[in-house]
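The structure appears right after this line, and notes come after that.
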Amino acid sequence: MAGMKTSPSQDEEACVLAIQLATSTVLPMILKSAIELDILNTISKAGPGNYLSPSDLASKLLMSNPHAPIMLERILRVLATYKVLGCKPSELSDGEVEWLYCWTPVCKFLSNNEDGASIAPLLLVHQDQVPMKSWYHLTDAILDGGTAFNKAYGMNIFDYASQDPQFNKVFNRSMAGHSTITMKKILETYNGFEGLKSIVDVGGGSGATLNMIISKYPTIKGINFDLPHVVGDSPIHPGVEHVGGDMFASVPKGDAIFLKWIFHSWSDEDCLRILKNCYEALADNKKVIVAEFIIPEVPGGSDDATKSVVHLDAVMLAYVPGGKERTEKEFEALATSAGFKSFRKVCCAFNTWIMEFSK
């Protein structure tokens with residue numbers, strides 16, 4: 001553009017980044033294949049510090065395609081570039097160099113842990129053909145109004161999932177894996193459940209989150225609150241009572257009310273309705289415990305935590321009418337508007353922030 005002067009080195013760097021952005025679909029699709037081929041789990045099982053060659057990997061994965069090692073090498077190179085894998089050279093007997101690949105901390109979270117949980121299903125759901133189609137409608141949604149997913153399917157993502165058993169399975173698996181990993185970290189980091197006699201998990205689904213809380217704090221009575229058809233199919237958990245209802249109508253009473261990743265699916269008006277019902281369900285000096293992502297006040301941050309949350313905000317923009325990630329000030333404003341006397345940001349667990357709204 002006229003008037004914009006850059007040095008040759010700045011131009012070089014900027015153009016290289018532009019090309020990387022232009023081909024940025026490569027990384028998620030390579031990761032999708034790596035997960036579907038069980039590459040990451042196989043490398044993780046080898047253990048930290050143990051390296052595998054592409055040929056080793058093809059053999060362990062029982063691949064019959066004679067070209068598989070060469071193709072795997074190209075996939076592994078991409079993953080190593082983004083620190084999903086580590087790599088080192090190994091000199092062969094003929095003097096040629098072969099590259100070997102190993103586990104990294106990022107690979108740890110994209111592989112099954114001791115609980116069988118992983119972030120991998122979260123990646124698979126976002127690369128699934130169903131939600132991918134919605135991105136082709138984002139431009140129209142911005143120009144004409146509405147939500148990209150609704151334009152693609154005529155309904156929101158939650159209603160669609162209830163009508164598509166295969167996608168529903170993929171969706172639920174992604175939520176379960178992410179939730180298990182995050183809740184485990186929350187329970188290691190946050191001590192605000194100590195001393196509670198009862199806790200209500202609003203929008204608690206099958207009760208898995210509440211079961212994790214009660215397993216650590218067995219004297220707490222847990223109330224898992226969700227829509228009747230959701231809790232009707234939920235498994236029995238010791239110390240957990242399933243209660244069906246509508247959070248927009250009322251919320252069961254408890255010492256504390258827990259809401260994890262609920263508010264980012266709703267508009268400010270809907271969040272306020274939910275919070276006012278929570279306020280009515282609490283005695284004085286009791287609290288709502290909120291677990292949500294917090295988006296920075298100032299745009300332009302380049303750290304991984306910021307990139308992660310702005311990605312999730314874009315996901316909510318495309319998939320969920322009214323859904324969005326919020327700043328700390330926006331959460332505090334919601335708490336104040338609902339009548340709570342204090343707001344406190346307590347701690348962070350894998351980019352999910354714990355906040356307390358006290359009555």
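Positions of Cβ are set from backbone N, Cα and C atoms, glycine also.
None of the substitutions listed is reflected here, since the structure keeps the original residues.
Record features, source Swiss-Prot:
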- His126, His264: bergaptol binding site (BINDING)
- Phe158 to Tyr: Abolished catalytic activity; when associated with P-265 and Q-315 (MUTAGEN)
- Met175 to Ala: Altered substrate binding (MUTAGEN)
- Met175 to Tyr: Abolished catalytic activity; when associated with W-316 (MUTAGEN)
- Ser179, Gly203, Asp226, Asp246, Lys260: S-adenosyl-L-homocysteine binding site (BINDING)
- Asp226 to Ala: Altered substrate binding (MUTAGEN)
- Trp261 to Lys: Abolished catalytic activity; when associated with Y-316 (MUTAGEN)
- Trp261 to His: Slightly increased catalytic activity. Strongly reduced catalytic activity; when associated with H-122. Strongly reduced catalytic activity; when associated with H-122 and F-126 (MUTAGEN)
- His264: active site, proton acceptor (ACT_SITE)
- Ser265 to Pro: Abolished catalytic activity; when associated with Y-158 and Q-315 (MUTAGEN)
- Ser265 to Phe: Strongly reduced catalytic activity; when associated with Y-157 and N-315. Abolished catalytic activity; when associated with N-315 and I-320 (MUTAGEN)
- Ser265 to Ile: Increased catalytic activity (MUTAGEN)
- Val315 to Phe: Strongly reduced catalytic activity (MUTAGEN)
- Met316 to Tyr: Abolished catalytic activity; when associated with K-261 (MUTAGEN)
- Tyr319 to Arg: Abolished catalytic activity (MUTAGEN)
- Val320 to Tyr: Slightly reduced catalytic activity (MUTAGEN)
- Val320 to Ile: Strongly increased catalytic activity. Increased catalytic activity; when associated with F-157. Abolished catalytic activity; when associated with F-265 and N-315 (MUTAGEN)
Give the maximum pairwise CA distance in Å, whole number, for the residues Ser179, Gly203, Asp226, Asp246, Lys260 listed as binding S-adenosyl-L-homocysteine. 22
Rounded to a whole number of Å, the separation of the Cα atoms of Asp226 (mutagenesis position) and Val320 (mutagenesis position) comes to 19
If you count CB neighbours within 10 Å, which one among the mutagenesis positions Met175, Val320 has the smallest count? Met175
Cα within 10 Å of Ser179 (S-adenosyl-L-homocysteine binding site): which of the recorded positions Phe158, Trp261, His264, Ser265 qualify? Trp261
Of the recorded positions Met175, Gly203, Asp246, Ser265, which sits closest to His126 (bergaptol binding site) by Cα distance? Met175
Nearest of the binding-site residues to Val320 (mutagenesis position) by CA-CA distance, picking from Gly203, Asp246, His264? His264
Taking the Cβ of Trp261 (mutagenesis position) as the centre, count every other Cβ atom within 10 Å, in any protein chain shown. 18
Here the Cα-Cα span from Asp246 (S-adenosyl-L-homocysteine binding site) to Tyr319 (mutagenesis position), rounded to a whole number of angstrom, reaches 22
Provide the three-state secondary structure of Asp226 (mutagenesis position) computed with DSSP. strand
